[in-house]
Amino acid sequence: MLLFLLITLLSAIFIFAKRHYTQWQRLGLVSDEAVIPFGSLAKVFRKERPFGLVMYDLYEKFQEQVVGIYLFFKPALLIRDAELARQILTSDFNSFHDRGIYVDEKNDPMSANLFALEGQSWRTLRMKLTPSFSSGKLKGMFETVDDVGNKLLEYLNNQLKDGQTHVLDIKSILTTYAIDIIGSVIFGLEIDSFTNPDNEFRVLSDRSFDNESRSFLSKLQNLTNFVCPPIAKLLTRLGTKEPVVYRLRDIVKRTIEFREENNVVRKDLLHLLIQLRNTGKISDDNDNLWNKVESTATNLKAMSIDMIASNSFLFYIAGSETTASSTSFTIYELAMNPEALKKAQNEVDECLKKHGIKPDGRITYEAIQDMKYLDLCVKETTRKYPGLPFLNRQCTQDFKVPNSKFTIKKDTNVIISLLGLHRDAKYFPEPLAYKPERFADETKDYDAAAYMPFGEGPRHCIAQRMGVMNTKVALAKILANFNIEPMPHKEAEFQFNTAPVLVPVNGLRVGLSKRSFNRR
């Protein structure tokens with residue numbers, strides 16, 4: 001009798017699961033065949049492919065405009081059409097204004113950042129933070145970025161002091177560069193990870209990106225933040241927390257309190273956030289922007305330390321990996337494309353000469369803005385290797401797909417594979433070729449609707465211009481002072497990681513040597 005009940009129960013579960021995982025077929029939608037209980041993510045669970053590449057594989061597998069997929073238990077939709085994707089992100093933003101990822105403002109304030117927040121909470125914070133990344137603010141912070149760029153230059157000079165060509169893991173080196181910029185500009189710390197790689201901030205950074213050192217629960221939470229928020233919320237309620245996040249919170253708290261008590265002013269993003277905390281707004285671009293900010297009573301603060309810390313951590317995660325990746329992938333591609341390398345290097349030389357800057361001297365904000373071909377290179381890199389290989393949204397009100405009978409129902413998650421769109425020959429001829437000129441006005445050769453490396457619409461990356469600036473500074477320093485040795489073409493491969501970014505297998509190794517005028 002017991003055996004009969006067990007068989008009946010298992011059969012009922014199987015029938016229910018089968019029905020659940022055929023939801024899209026029953027609605028007449030082309031869909032991926034689900035693997036119970038992983039849905040479309042069996043390869044993610046088996047650590048064979050990261051989430052972004054699984055979405056890319058599904059993009060390549062089908063031809064339809066909208067494809068049904070399953071994020072573990074949750075039915076979702078993969079958008080394969082550039083115009084529809086852009087419509088979701090822009091003109092019909094009101095139907096897709098949330099990301100549908102884990103956030104718990106009340107019980108987990110460190111989750112309440114600009115990326116995850118929903119509805120009015122997101123709108124209010126976005127409006128407050130937007131002035132932080134204006135041209136005037138970036139110009140004010142530029143000197144700090146250039147300082148880190150000079151430390152990068154000094155480190156490379158030491159590595160190449162014998163005058164020979166050395167093959168270096170440029171991804172690892174530029175990760176150090178990016179982390180030091182974040183530590184300095186976002187967290188207000190005076191650090192130099194090139195000479196002191198064991199400093200606390202660098203150690204914490206390494207831990208946050210080291211997939212192997214994470215516990216199983218930490219990896220699970222990192223994945224479920226995106227694909228199954230209720231499980232992420234449950235794990236948090238059960239006490240699963242990321243130690244690195246809370247240690248960085250302590251660093252932010254300590255720095256803010258020290259600055260408020262001692263009226264310390266530094267031209268960085270943290271100063272602007274302290275200004276927002278004490279006055280309720282960030283000043284316009286003017287001469288008084290970087291003046292000291294009088295502290296207000298704790299109960300009158302417009303922004304809590306937790307909110308500053310959570311958004312600082314967001315800028316750190318988003319900024320460090322994307323800057324390191326875009327810069328290192330650009331160098332990697334230039335090494336395989338000598339014509340583009342020559343154009344980029346010649347432009348840097350000419351711009352520095354025009355602005356009266358020595359190759360190893362201080363670069364100015366204006367000189368970086370003049371490097372237009374370098375802009376094309378960065379655009380092409382972020383096309384081929386988008387910092388975030390997918391975008392996700394949640395339908396917040398029923399939405400009828402144009403020229404279709406299909407309606408996306410409220411609460412349905414949608415995924416846009418940026419890697420898929422950006423490598424689709426329909427939108428970008430010869431998608432695996434590195435062709436910066438495709439973005440030049442006079443030789444434009446792409447469908448603009450499909451290009452969205454920083455997202456589009458009201459929720460596009462708020463720090464986009466800062467990321468491009470940081471990338472161009474590093475590229476200009478390297479191109480002005482070093483030869484990038486040509487190498488045979490080899491497409492980068494990506495390893496499994498629970499973080500939603502593209503992580504190259506074994507880094508990116510490129511040969512560098514000092515340019516003749518730079519020999520010591």
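Placement of Cβ uses the backbone N, Cα and C atoms for every residue, glycine included.
Where a substitution is noted, the model still shows the residue that was there originally.
Annotation comment: Swiss-Prot describes Cys461 as heme binding site, evidence class similarity to another entry. Reduced to three states, the DSSP call for Cys461 (heme binding site) is coil.
Quoting Swiss-Prot on the natural variant Phe4 to Tyr: In allele CYP6D3v4.
What Swiss-Prot notes for the natural variant Leu10 to Val is this: In allele CYP6D3v4.
Listed in Swiss-Prot is the natural variant Ile13 to Phe, annotated as follows: In allele CYP6D3v1, allele CYP6D3v3 and allele CYP6D3v4.
Quoted from Swiss-Prot, the note attached to the natural variant Val30 to Ala states: In allele CYP6D3v4. Residues near Val30 (variant position) in space but far in sequence (CB under 8 A, at least 6 apart, same chain), listed by position: Trp24, Phe62, Glu64, Val67, Gly68.
Secondary structure from DSSP puts Glu339 (variant position) in a helix. As a natural variant entry, Glu339 to Asp appears in Swiss-Prot alongside the note: In allele CYP6D3v1.
Quoted from Swiss-Prot, the note on natural variant Ala344 to Val is: In allele CYP6D3v1. Ala344 (variant position) carries a helical DSSP state (H, G or I).
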Residues that sit under 8 angstroms from Cys461 (heme binding site) by C-beta distance, when 6+ apart in the chain: Ala318, Phe454, Gly455, Gly467
Position of peak Cβ density within 10 Å, selected from the variant positions Glu339, Ala344: Ala344
